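Swiss-Prot has this to say about the protein:
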MUTAGEN   Ser9 to Ala  Impairs interaction with MAPRE1 and association with microtubules
MUTAGEN   Ser20 to Ala  No effect on interaction with MAPRE1 and association with microtubules
MUTAGEN   Ser31 to Ala  Impairs interaction with MAPRE1 and association with microtubules
BINDING   56-57, Gln63, Asp85, Asn158, 188-189, Gln214, 243-248, Lys254, Tyr262, Arg264, Gly323, Ser325, Gln329, 332-333  NADP(+) binding site
MUTAGEN   Tyr90 to Phe  Abolishes enzyme activity, but has no effect on NADPH binding
ACT_SITE  Tyr90  active site, proton donor/acceptor
Amino acid sequence: MYPESTTGSPARLSLRQTGSPGMIYSTRYGSPKRQLQFYRNLGKSGLRVSCLGLGTWVTFGGQITDEMAEHLMTLAYDNGINLFDTAEVYAAGKAEVVLGNIIKKKGWRRSSLVITTKIFWGGKAETERGLSRKHIIEGLKASLERLQLEYVDVVFANRPDPNTPMEETVRAMTHVINQGMAMYWGTSRWSSMEIMEAYSVARQFNLIPPICEQAEYHMFQREKVEVQLPELFHKIGVGAMTWSPLACGIVSGKYDSGIPPYSRASLKGYQWLKDKILSEEGRRQQAKLKELQAIAERLGCTLPQLAIAWCLRNEGVSSVLLGASNAEQLMENIGAIQVLPKLSSSIVHEIDSILGNKPYSKKDYRS
């Protein structure tokens with residue numbers, strides 16, 4: 001059995017913090033808990049984001065009701081989370097509508113929120129997708145209308161666009177920032193070379209470079225965030241905002257006995273995830289997760305909490321985006337912050353030994 005202390009009084013983190021602390025609340029017990037500082041700079045920018053953010057992929061406007069979305073967002077905000085991420089493509093724009101309605105209804109100060117959206121797949125027309133100047137400007141305008149906001153804090157290019165010159169994309173991103181439609185811009189699913197090219201173009205033409213890459217990062221996907229992005233961070237200041245810390249639920253342990261009903265892998269359009277889980281590699285991963293479960297029990301936490309804390313222990317990660325379909329999941333995930341101080345070097349080494357997939361940079365080979 002897991003201990004009931006998942007959402008109890010949190011420990012203070014040894015993170016480099018200077019901003020206002022968030023307040024951890026336990027809705028289960030009703031009383032505000034000790035203040036906890038858990039904000040980090042997004043890359044080398046001055047933007048302070050909570051080390052955990054709430055994503056809206058699959059859930060908002062799709063898997064969950066609008067009422068549940070409001071409940072989850074309120075829980076997140078009350079627990080100090082200030083980062084909320086969406087995209088024009090999520091639920092064909094409905095995720096942005098739901099998010100915008102909640103912000104308007106709750107009356108939260110806009111200046112207390114960090115809202116991010118992603119542009120690439122807008123509509124079915126040829127001109128409604130990609131990273132052309134036309135779609136970046138029109139797509140972001142449409143997103144802002146759905147969100148009922150004057151600006152987003154970060155607009156992301158949701159994937160690279162080989163059909164558009166890099167200079168055009170960087171100029172368009174600079175334009176929307178100069179027009180007050182966004183504060184910063186970033187990339188998602190871009191390679192290190194593509195990010196470096198965008199930075200070089202920005203420097204060459206006195207434009208605004210990206211500050212962050214959104215990348216998939218979890219125990220079974222490590223190379224990009226642990227080897228490639230740290231080099232970019234040190235060279236040009238691009239940070240990492242990571243998503244899918246539980247590998248679409250694989251790391252949660254929920255699939256160790258097959259595909260449960262109402263899980264993401266059971267949804268229409270997620271046959272790829274089901275196939276992945278039931279594959280030979282998927283079975284090997286489940287065996288490793290059983291070993292990791294023993295470490296989680298030793299630390300007094302759940303497997304999802306261990307997995308999220310493991311992502312947070314990476315100093316190059318500015319924020320980890322969470323996905324949740326109910327309040328229990330969200331509060332459990334937020335409880336990962338309490339596990340972070342317990343991840344000693346020996347525990348991390350033990351986890352690496354079980355996973356057997358630690359990537360090595362050129363520096364590691366030289367030393």
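Using N, Cα and C of the backbone, Cβ positions are placed for all residues, glycine too.
What Swiss-Prot annotates, mapped onto the structure for a quick look.
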{"residue": "Thr56", "record": "NADP(+) binding site", "Cβ contacts under 8 Å, 6 or more apart": "Ala69, Phe84, Asp85, Thr86, Ala87, Tyr90, Ala95, Val98, Leu99"}
{"residue": "Arg189", "record": "NADP(+) binding site", "Cβ contacts under 8 Å, 6 or more apart": "Asn158, Arg159, Pro160, Gln214, Ala215"}
{"residue": "Ser244", "record": "NADP(+) binding site", "Cβ contacts under 8 Å, 6 or more apart": "Glu216, Tyr217, His218, Gln221, Leu321, Gly323"}
{"residue": "Ala247", "record": "NADP(+) binding site", "Cβ contacts under 8 Å, 6 or more apart": "His218, Met219, Phe220, Gln221"}
{"residue": "Ser325", "record": "NADP(+) binding site", "Cβ contacts under 8 Å, 6 or more apart": "Thr59, Gln63, Ile64, Met68"}
{"residue": "Asn333", "record": "NADP(+) binding site", "Cβ contacts under 8 Å, 6 or more apart": "Leu52, Pro304, Gln305, Ile308, Leu322, Ala324"}
Item to check | Secondary structure at Asn333 (NADP(+) binding site), reduced by DSSP to three states | outcome: helix
Next on the checklist: Cβ neighbours within 10 Å, counted over all protein chains: which one of the recorded positions Asp85, Tyr90 has the most?
Outcome noted: Asp85
